[in-house]
Amino acid sequence: MQRRDDPASRLTRSSGRSCSKDPSGAHPSVRLTPSRPSPLPHRPRGGGGGPRGGARASPATQPPPLLPPSTPGPDATVVGSAPTPLLPPSATAAVKMEPENKYLPELMAEKDSLDPSFTHAMQLLSVEIEKIQKGESKKDDEENYLDLFSHKNMKLKERVLIPVKQYPKFNFVGKILGPQGNTIKRLQEETGAKISVLGKGSMRDKAKEEELRKGGDPKYAHLNMDLHVFIEVFGPPCEAYALMAHAMEEVKKFLVPDMMDDICQEQFLELSYLNGVPEPSRGRGVSVRGRGAAPPPPPVPRGRGVGPPRGALVRGTPVRGSITRGATVTRGVPPPPTVRGAPTPRARTAGIQRIPLPPTPAPETYEDYGYDDTYAEQSYEGYEGYYSQSQGESEYYDYGHGELQDSYEAYGQDDWNGTRPSLKAPPARPVKGAYREHPYGRY
């Protein structure tokens with residue numbers, strides 16, 4: 001009976017029932033840990049005899065149960081480190097724009113505080129401020145792809161350096177521009193690109209160039225650069241790059257320091273033509289002809305090597321011009337080695353006076369032959385006598401006449417062997433005149 005009425009044991013039982021039967025406690029996960037030993041059997045020993053021992057065994061003093069890491073607790077935002085909240089895209093863009101928004105005021109403040117004597121720094125700051133205001137830095141980052149199938153035109157710019165440091169004495173600017181700028185105009189028409197010479201030394205007036213350089217005008221900012229050729233091309237991507245390549249290849253020809261190439265020679269001829277000088281072909285011809293000794297005033301207006309008309313002197317045979325066929329001097333002197341080879345008589349008009357040259361002894365065979373004398377003396381007489389005797393005879397029309405054959409044979413033997421005592425023509429020679437009436441009389 002004493003154990004039933006013991007207040008300590010009664011309090012212990014009541015506390016054990018409340019922990020096991022209360023389903024809506026502060027820690028509902030106590031049910032998930034059944035392997036945890038209950039502290040009820042140990043409490044009577046440590047706190048027996050008074051109500052304080054029962055108060056220590058209250059559930060408020062128990063440690064909190066362990067939770068799995070994936071299960072958030074009701075106070076997750078308070079206990080532990082809080083996660084970074086997600087920002088909307090507009091807020092992210094604003095965060096990215098903050099450096100640029102700060103960069104622009106800094107540049108403007110630095111430009112205002114900078115001394116105006118620093119012209120280059122002022123120009124660089126102005127260019128950078130303009131890029132940020134226009135947003136060109138963003139465009140350069142975004143436009144990294146080319147659409148080859150679109151018909152959208154693009155603009156290409158290239159600067160080709162002129163080697164003035166390697167060749168300081170050569171006038172590259174004059175070679176590229178040409179007389180009155182005609183060369184660079186033709187180059188632009190051929191390549192389809194806009195070509196200009198820019199940089200230090202591109203202007204003829206050095207004082208004006210220095211003044212414009214110090215003026216700080218953005219239009220003349222190129223005067224602070226090295227001397228170069230600026231090429232601009234506008235068109236579709238494929239066509240633009242092709243035009244740029246062609247233009248650079250043509251400009252490369254003008255960067256060769258050679259004054260005797262075809263480009264410079266054409267420019268010299270064009271310059272002489274613009275200045276009113278006669279045609280270059282005539283000037284060249286005069287200089288070439290003046291190398292030899294000029295003859296005394298020739299009657300023929302033609303130049304060297306072209307003598308009088310094509311009769312007696314051009315071929316070097318004066319016999320054809322005015323000498324009769326019976327002249328033995330020309331027959332005895334072989335003309336080709338003495339007259340035809342020499343260039344001097346070809347340019348002289350008075351070649352007939354050179355006929356009485358010292359004759360050399362000719363061979364006897366040529367002197368005995370003398371068929372020219374027979375033609376001049378007895379050719380017509382033989383023809384007349386033959387016509388008077390043979391007009392009435394019809395036997396001369398026979399093709400196989402014996403007298404005709406004998407006459408031809410006698411002529412050939414006596415003529416070439418030189419055995420004829422007289423210098424008369426053979427009788428068969430005049431037969432040609434009679435046979436002209438018949439078409440077959442020659443055979």
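Glycine is treated like the rest: Cβ placed from N, Cα and C.
Where a substitution is noted, the model still shows the residue that was there originally.
Looking at Swiss-Prot, the entry for mutagenesis of Ser58 to Ala says: Abolishes phosphorylation, abolishes CD44 splicing regulation; when associated with A-71 and A-84.
Among the sequence features in Swiss-Prot, the mutagenesis site Thr71 to Ala is noted as follows: Abolishes phosphorylation, abolishes CD44 splicing regulation; when associated with A-58 and A-84.
Thr84 to Ala appears in Swiss-Prot as a mutagenesis experiment; the accompanying note says: Abolishes phosphorylation, abolishes CD44 splicing regulation; when associated with A-58 and A-71.
In this model, the domain 'KH' (171-197) carries an average pLDDT of 92. Feature annotation from Swiss-Prot assigns domain 'KH' to 171-197; the stated evidence is sequence analysis.
The DSSP secondary structure for Val229 (mutagenesis position) is strand. According to Swiss-Prot, the mutagenesis experiment Val229 to Phe carries this note: Abolishes splicing regulation.
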Distant-in-sequence Cβ neighbours of Val229 (mutagenesis position), under 8 Å, six or more positions away: Arg159, Val160, Ile162, Ile176, Ile195, Ser196, Val197, Leu198, Val251
